[in-house]
Amino acid sequence: MGNCCSDVASGAGATAGVGGSGSSAALGATNDALDYYLKSKGFNGLFSQIELSFSASNLRDRDVLSKSDPMVVVYQKEKDATLSEVFRSEVVLNSLAPKWIKKFIVAYHFETVQTLVFRVYDVDTKFQNSREEMLKLDEQQFLGEATCALSEIITKSTRTSTLELKRKDGFAPQAQPHHGKLIIHAEESLASKISTEIVFRCSNLESKDLFSKSDPFLVVSKIVEHGTPIPVSKTEVRKNDLNPIWKPVFLSVQQVGSKDSPVIIECSDFNSNGKHSLIGKVQKSLSDLEKLHLAGQGINFSLPTGAGQNKVLKSQLFVDKFTETVHHTFLEYLASGFELNFMVAIDFTASNGNPRLPDSLHYIDPSGRLNAYQRAIMDVGEVLQFYDSDKRFPAWGFGARPIDAPVSHCFNLNGSSSYSEVDGIQGIMTSYTSALFNVSLAGPTLFGPVINAAAMIASASLAQGSRKYYVLLIITDGVITDLQETKDALVSASDLPLSILIVGVGGADFKEMEILDADKGERLESSSGRLASRDIVQFVALRDVQYGEISVVQALLAELPSQFLTYMRIRNMKPIPP
């Protein structure tokens, strides 16, 4: 399954570069800069508020005259592997099977691996009247610990995980059979399911550009106590428009706190250098915006002045649409049995450099330091593997000449002629390293064949009624030479349960690649004039994020849940309760 073979004709016919139109490229760069600007200010992808409940069974009895008095403590593993305490339950007296009442509220972010460590302690009787947060843990008796990713809990059909408790030294439960079990149950908050659709319109905006009208966009930010407002949503940029109407903005109540929590709506004139000019801003709650819609009234923007006052402007903001609906969430689909299936395609063209030389993008460092391709595979794969039950991933290479064969633009990374799957992320890494020594780097850079191979798998799965959504990661160092063929493949694939993540490595000019990312411009159009039914591409240049606060995996995966939900809604597919 998933086998793809040499495409000699494509290779011979695509040796020259194919350029996009200047306007499309400019539009792509424009919104790419906007996305980077927002992410630098804290804008993240879809998230859900999760409530974790705890109980335990068969805990070890460490008290002589009574049963243990257990308390559970939760830690979050940070990037540097240190543990930060984030929660303590109450103490349950005299119980080896406690059911704690206190809940742990955590924000689930799909694009990161949120590793949690749970430790259970027997609280000494002499501390019975002390507040839990004042207890010194080194003065309590340790009963056992367990570790898991938050995604492992919420992807189970029952949203309940039973974890074996073990000693801190890592001894297996079989060696110490009396540590007991910790049961964790997850519930998604109702606020995660309430979606507000808002259509904003403005009138009489000030022109900030010298020779043209402003290019306005809106950013909606929530207000946090003692902190900088955090962006939670944005509109597209409207070119040369002083009376713009934007596409709908979707907000969940939890994103802003509550319906009565104030939000700041800023209207700015876009500049490609990232220095956007503020046109004006307003501060209102969702309830206020609903009232404006019902009354058909606008509200005037204001601008802060140097004297600490606000200057009221003639420019106004209107709410043309305001509707609230309870919708199915990403987590509801996962709990009902939907899976995300990971696939990867790796660029083996000669522009990567000789793999045996240290300056090659494909160089395998004997010290174990990962190259850019290995980092992208690990970073994305480590997140997505939790959503795939069998963890068998199709893996391809393109742009190379296998031994005694012509140049192939889609060959199985494992060397097989009949199947493309490998076992786990480590299987991809091993096959990638092996392939480097079994193929000759060639060219040109063609995406069409690997996209079509992924689309064939997604199409077959859809025909079988499988509850699977596929995610293809393409890692490349160069500009594609089959731009129109790639557009055709993407437009066709937009009807399938498939998203495509593209990572650009090295120093190439990736402007043409940004054209493929439809959220940075108009929808893709095929050579026959057909438009893509939805956006399925997310592109990130590794150099743009590797030194910032936003990781490549966050930048890539932030939009994936939204793409998944868009597909489900277009096809009217609903999660069937477990």
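Even glycines carry a Cβ here, placed using N, Cα and C.
Just the original residues are modelled here, none of the noted substitutions.
Under the heading Ca(2+) binding site, Swiss-Prot lists ASP63, ASP69, ASP122, ASP124, citing sequence analysis as support. Annotated domain 'C2 1' per Swiss-Prot: 26-163, in sequence order, evidence recorded as sequence analysis. What Swiss-Prot records for 176-303 is domain 'C2 2'. The feature domain 'VWFA' is assigned by Swiss-Prot to 341-560. In Swiss-Prot, the entry for mutagenesis GLY2 to Ala states: Loss of function and altered targeting. The structure shown retains the original residue. The mutagenesis experiment ASP63 to Ala is recorded by Swiss-Prot, whose note states: No effect. No effect; when associated with A-69. Loss of function; when associated with A-69; A-122 and A-124. Loss of function, but no effect on targeting; when associated with A-69; A-122; A-124; A-209; A-215 and A-269. While the structure shown retains the original residue, Swiss-Prot records the mutagenesis experiment ASP69 to Ala with this note: No effect; when associated with A-63. Loss of function; when associated with A-63; A-122 and A-124. Loss of function, but no effect on targeting; when associated with A-63; A-122; A-124; A-209; A-215 and A-269. Here the residue is the original one, but Swiss-Prot notes a mutagenesis experiment at this spot, ASP124 to Ala: No effect; when associated with A-122. Loss of function; when associated with A-63; A-69 and A-122. Loss of function, but no effect on targeting; when associated with A-63; A-69; A-122; A-209; A-215 and A-269. The annotation that Swiss-Prot gives for the mutagenesis experiment ASP269 to Ala reads: No effect. No effect; when associated with A-122. Loss of function; when associated with A-209 and A-215. Loss of function, but no effect on targeting; when associated with A-63; A-69; A-122; A-124; A-209 and A-215.
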Integer Cα-Cα distance in angstrom, ASP124 (mutagenesis position) to ASP69 (mutagenesis position): 7
Residues in the domain 'C2 2' (176-303) grouped by DSSP into helix, strand and remaining coil: 18 helix, 58 strand, 52 coil
Per DSSP, three-state class assigned to ASP124 (mutagenesis position): coil
Helix, strand and coil counts within the domain 'C2 1' (26-163) (DSSP): 29 helix, 53 strand, 56 coil
Least Cβ-crowded entry, counting other Cβ within 10 Å, from the recorded positions listed as ASP69, ASP122, ASP124: ASP124
For ASP269 (mutagenesis position), the number of other Cβ atoms found within 10 Å of its own Cβ: 19
Integer Å distance between the CA atoms belonging to ASP269 (mutagenesis position) and ASP69 (mutagenesis position): 60
